[in-house]
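Asks: To start, I am sharing the structure in question, which I have written as structure tokens.
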Amino acid sequence: MSLKHFIQDALSSWMKQKGPESDIVLSSRIRLARNFEHIRFPTRYSNEEASSIIQQFEDQFSEQEIPGIGKFVLIRMNDAQPLEKRVLVEKHLISPNLTESPFGGCLLSENEEVSVMLNEEDHIRIQCLFPGFQLLEAMKAANQVDDWIEEKVDYAFNEQRGYLTSCPTNVGTGLRASVMMHLPALVLTRQINRIIPAINQLGLVVRGIYGEGSEAVGNIFQISNQITLGKSEQDIVEDLNSVAAQLIEQERSAREAIYQTSKIELEDRVYRSYGVLSNCRMIESKETAKCLSDVRLGIDLGIIKGLSSNILNELMILTQPGFLQQYSGGALRPNERDIRRAALIRERLHLEMNGKRQEDESI
């Protein structure tokens with residue numbers, strides 16, 4: 001299993017599954033920050049120390065298997081081309097920060113559900129991604145990977161403070177739990193403007209699709225905990241679970257209200273966006289995200305039939321600049337990317353609809 005295995009498909013195998021509440025919650029993520037006890041933090045360690053971390057993971061964890069999760073393979077960042085690294089970021093397998101780490105690495109499970117980032121902000125960052133609303137399941141998997149690593153690594157841990165991390169905001173549990181949610185109706189009704197400040201007051205933070213500093217394009221929001229100290233892992237996950245459940249309910253109510261009061265306007269918006277995606281000859285990534293959001297809403301409300309939301313998950317990744325260029329075989333100028341993106345969307349939508357039509361005719 002090589003790097004090519006992880007960059008050739010837009011959809012990770014876990015993304016092809018339908019999780020609970022997947023019309024609103026695209027994915028659930030658990031991330032655990034850990035550090036070696038006897039090695040200085042990445043802000044201060046030497047090149048030799050950084051290299052020793054990668055080497056230990058290559059020797060002791062690469063090509064090893066966890067029951068129920070699968071085999072892992074180690075990818076060194078300095079072995080990957082810039083475009084390949086960008087694709088891994090766009091698939092949410094690694095962070096943008098890791099791509100800039102000269103001694104960075106990533107231990108990836110075959111199904112891409114688990115990634116262990118090495119020499120990022122901390123020595124070790126365990127990430128588990130599950131489809132739909134499955135925070136508790138993701139937490140269970142993260143703990144399993146954490147225990148597996150701890151069998152061979154002594155973690156930096158303090159009885160009073162918990163796990164020690166490079167950034168003080170991660171000290172304690174070292175846990176970041178997050179859900180990625182598609183909230184178009186709350187945006188359309190502008191309820192999101194009062195909901196975000198209320199969420200922030202609960203010790204949670206709302207970000208865009210690629211985390212800190214990113215914009216919520218395509219009405220996709222990432223909601224995560226901010227506090228890691230003074231609360232148990234279970235409390236952190238349960239608090240986020242509770243808020244996400246309320247958001248699901250509010251989004252469903254807003255969708256129902258729009259459908260009941262502005263059905264024609266909503267259908268017009270959905271079909272216009274579908275028309276753009278089906279027929280455009282050039283399209284930028286931001287407009288693509290907006291149109292994909294409208295079409296996804298149309299599918300979820302039964303306005304558009306014969307189109308799977310899975311195709312939209314695929315297009316979300318496939319139309320990002322890195323994947324688009326990787327798919328096209330090399331670097332593209334911005335206008336070339338817009339032309340290629342439009343062609344790719346048309347091809348995939350027409351292929352999907354034709355496949356559905358043939359399926360219906362054969363029944």
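The backbone N, Cα and C atoms fix where each Cβ goes, and this holds for glycine too.
Pulled from Swiss-Prot, these are the listed features:
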| type | residues | note |
| --- | --- | --- |
| BINDING | 27-31, HIS92, ARG125, 176-180, 207-212 | ATP binding site |
| DOMAIN | 24-254 | domain 'Phosphagen kinase C-terminal' |
| MUTAGEN | GLU121 to Ala | Stabilizes quantity of CtsR to an extent comparable to that observed for the mcsB deletion, indicating a loss of protein phosphorylation activity of McsB in vivo |
| MUTAGEN | TYR210 to Ala | Stabilizes quantity of CtsR to an extent a little lower to that observed for the mcsB deletion, indicating a decrease of protein phosphorylation activity of McsB in vivo |
| MUTAGEN | ARG272 to Ala | Stabilizes quantity of CtsR to an extent a little lower to that observed for the mcsB deletion, indicating a decrease of protein phosphorylation activity of McsB in vivo |
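In terms of burial and nearby residues, how do these features look in this structure?
Replies: DSSP assigns ARG207 (ATP binding site) to a strand segment in the three-state reduction. Counting every protein chain shown, the number of other Cβ atoms lying within 10 Å of the Cβ of ARG207 (ATP binding site) is 17.
In the three-state DSSP scheme, GLU121 (mutagenesis position) is classed as coil. Taking Cβ-Cβ distances under 8 Å and a sequence separation of 6 or more, the neighbours of GLU121 (mutagenesis position) in its chain are ALA33, PRO42, ASN97, THR165, SER166, CYS167.
Here ARG272 (mutagenesis position) comes close to ASP294: these same-chain residues lie at least six apart in sequence, with C-beta atoms under 8 angstroms from its C-beta.
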Asks: Counting Cβ atoms within 10 Å across all protein chains shown, which of the binding-site residues ILE30, ARG125 comes out on top?
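Replies: The residue with the densest Cβ neighbourhood is ILE30.
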